[in-house]
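J.: Okay, handing you the structure first.
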Amino acid sequence: MLLPLLISGLLFRNADAFLPFFNEDDLKYTFGVDTHAEVPNHEEIDPVPYYHQNGSLHKLEFMAFNKKYNLSLEPTLAKLLSSGVTVVKKNEKKGGSLDFGSTLDSCHYHHYGEKVYAAISNCDGRIKGTVIDDGEIIVVHPFPDHHAHRSKRATENGAHVVYKRETLAGEPKDFCGLDNVVTEESLVEDESAIFEDVFVTGQRLTQQSDLIVELAVFVDENLWRHFSSKHGGMADRKLQDYTLTLLNNIQIMYYQPTASPPLTFRVIRYEVLTRQPSALAGYLHNHGNAQMYLDRFCRYQRNLAVRDWDHAIMLTGYDIHRGAGSRSISGIARLDGMCDPWNTCTLAEGLDFTSAFIGTHELGHSVGMRHDEPYCQSKHIMSSSLGPGKVTWSTCSLRDYHQFLQRLDGRGKNCLRVSNMPNKLEISSNVKPGQIYDANLQCELMHGNGYQQVTPRQDSYDGICYMMWCGQSSFGRIITSHPALEGTFCGPSKWCQLGRCVPWTGTNEIQPTVQHVAPVVTTLPSRIDGSWSGWGATICSQCTCNGILGSVGLAIARRTCSAPYPANGGSDCVGSTSRAVLCSRQCGRASKSVDEYISDKCMEQKRLKNDRELTGKGSQLNRFPQRACKVFCDVQQHYGSQRNYRFFGDNLPDGTSCGYDRYCLDGECLALNCNNNALISRDQSCPTDTCPITDQSSSVYRGQWGTWSLWTSCTATCGGGYRKRNRACSITGQCEGNEDETEVCSSESCPSVLRVGNEWSTWTEWNHCSVSCGRGSQARYRKCLSPHRTLAFDCPEKNIEVRSCDNGPCNAIGVWGTWGGWSTCSTSCGPGTLVRQRTCNREPCDGSAHERRSCNVATCQNDGIWSLWNEWSDCSRVCGKGLRSRSRSCFGSGCMGASSEQQFCNEQACASSSANDWGTWSGWSQCSVSCGAGVKRRTRTCRTGNCPGNYKESAICNDRDCENKNAAWGGWGYWSSCSETCGDGVRKRVRKCYGSGNCDGQQYEKQYCNLRVCDFRRKF
């Protein structure tokens, strides 16, 4: 039976009469804006709710923007909250309260229609939520209570407003703090921060099970203070309702038809920080600097002793920013962070209802979604700018999402398919929480592993109902904790009720004991740990060669984590899904170097994406082992000499050389193992299968086609064009069928176009200043467009403008001390360097703590230059004072000083012994080369006394000549930066010898460079 609360009809009217009375807080609460000028187009409505007899909302009706909405609603609390959710409130003394979600109301609902989707909450009798209708987001929100009397037609439900989510006047377009530039510096400092590009071709995603994000929600002190000042004693309840309302609206966005597969968010921990922990203190992140606060929060949630969630989100009361004077962003997350304990974290402002849209976007980043631009239109959820109609997921987002899930499944570590939750028993009606979770378990849930109840004296045991104490050990630090849960043992035949220790009545309840009590019967499923299947067969006739110089042929076997799949919190399989047996050391038909292969791929990406930033070239990043088997494409350098890259998800072919006796397999660089016969990861044993290794051409083997690539963009938007796709053969030239495929597209007639010739688009907004304070630079951009509004490349002038900017003097936080004095010149004659330092009085400081400048004390009398010292030789004696030496080389002539030096070593007295006893020689090492003159070595140890003779021995090996017919140089690498910023300097480049044998010529090349004449007046 339905009970309609209003019979008066569906009412709507303009609410402008209210607005003059709204202060800044009212505007923020209702519309998420700061000024009256930013208020979007809106209407006042009187929604009509219908309730079941049990009090749950069943249906909602209202009229908005000349359309009637009739929403049938389903409750969602059971989906939003785990049955074992832990609710924690911490105060400044690390105490607080602990609960299991019993106080959370079921006041959140979803509507699923053919074209209309909605997330509605009515926790305080007022309607709040979003309706997604035909590409638009309509927000329903109550007016502030203290303005309700201004409505002449207000009902008992209170006055409500409805408005469309759109770009507001003055609202910053770039609300997201994620930076997706890949620089050479970021590769060096943090390889895990590489941001991959979109349009990655992968296999169709296999939906093995539901995808559930077990979520930990944290609320910081600033947001708690905001709710506390506004709601007083109701702050806890209001904050919980508000948080779940946000998540309810985020959830509906991930349940849309365009989100495939759907993603379910389930809260397993909700923690309010009424006092900010020291690790998150404001001065550590410049009071809301987005990147700094996110970094601190990621470390904080990772280091918590209690951690059983897939992702952590912090709702903050800070107006987060990029730096001094910048308040343009509202959220930030780690790209690809989901399931990575150090990076599975999101920071979002929580002061108004727009947090639901920000959270949706940022959580998308965590599951691999990049910004849509420039490859998809700016009209979807993952657009880098706010705007109307951004309620669906783009093709770019779904490709990123699917590829991310495939990577997780491929590693066997997809946390979204298994639960991290420990086996928590549900609390039945006749068992109280304190009987299921005894005092020790309560301490552990509140503070983490290792914490237990500090047992009080027997005469004061009943005090735990008011305040229970927890500590790490009998000698550890004691922490003021929380009142014990209802039903906790507090003395013989006593338990806690309403904060007091009272006798157990024995009526319909299980008697409390000091021991942990659990129901005998439980519906918890048993834990199933994942286990590897057997290896697939190694088929030597399918030996694959990739046509790249220096590669080897491989026969690959695979396995899956399916015997059984992990379930119910069971652990994943550990290790790799692939291994390979060597079947050819010298693949025939090799026609290109690794860098040539990479450049071909990068040119293909440049053509497919029509991206002028790509140079069409790339090179292997051998200095980063984790990236040596990935295809990185160079991006044009606009400033300085730092190289930038983009990664499009391509791996180098299996068998490609990635170092000395190291080769690629599934994008990983692995060393030859198992007597140089196999590529296996660290956890695997050597395969029993072997293949006859051949050095002949691989043309005797049949190749296999890979999957088709994505279709290219159509060559025309109308009037008939064509598009292409291609596929690769595992053995070049050994597959039947065509490598390329072409089809007609955009065959419809073109409309008449008045514009003639290409023209520039309007300039973008100036981007953010390069520094947070002081003087820096900023840029803006524009695109060259054809009459059909597609990208063109022949517009006159430049597509970028740069200007200086000044963010004002730097604030007191992060002030540099004065510079110290200059050091002495690093050389006594010729070019050298002076260095001086300064100290940051308080972090963070912009700029460098070191400054260098050139010096030249005197002209050297000769042109000789010493090399660096070699390593010290081994000591001549193991005890009793020996000697060791080192040497250096003179480049040129007339170097001043000695070419060698000695020093004493092992000066300790020798143990008394009548015999000097050598141990046996070790076995000979492998020869240092496979052909040509090499060296092998062996060693022995002096067991007693001071043994005469050497402890190591060398011998010549492999003195046969190398065959040079297959040795060939790869292309030269890039020139290094000039060693001097002005005056004469040196730059270098290097190339690699591929194949067997030695290449003729030099591996390294250097040349002099002179960027500009030094201005000594300015320099000194």
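Positions of Cβ are set from backbone N, Cα and C atoms, glycine also.
Remember, it's a predicted structure, so these values are computed and weren't measured experimentally.
Checked Swiss-Prot, it gives:
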BINDING   His361, His365, His371  Zn(2+) binding site
DOMAIN    211-407  domain 'Peptidase M12B'
DOMAIN    813-861  domain 'TSP type-1 3'
DOMAIN    966-1015  domain 'TSP type-1 6'
MUTAGEN   Gly364 to Ser  In wk156; reduced seam cell size, lifespan and reduced adult body length with increased body width
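Structural setting of the listed features?
T.: There are 26 other CB atoms within 10 A of the CB of His365 (Zn(2+) binding site), with all protein chains counted.
Taken together, the residues of the domain 'TSP type-1 3' (813-861) have an average pLDDT of 75.
In sequence order, Ile381, Met382, Trp393, Ser397, Tyr401 are the residues of the chain that are 6 or more apart from Gly364 (mutagenesis position) and have a CB within less than 8 Å of its CB.
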J.: By DSSP, how many residues in the domain 'TSP type-1 6' (966-1015) are helix, how many strand, and how many coil?
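T.: Secondary-structure composition of the domain 'TSP type-1 6' (966-1015): 0 helix, 18 strand, 32 coil.
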J.: Other than its own, how many Cβ atoms are within 10 Å of the Cβ belonging to His361 (Zn(2+) binding site)?
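T.: Within a 10 Å radius of the Cβ of His361 (Zn(2+) binding site) lie 27 other Cβ atoms.
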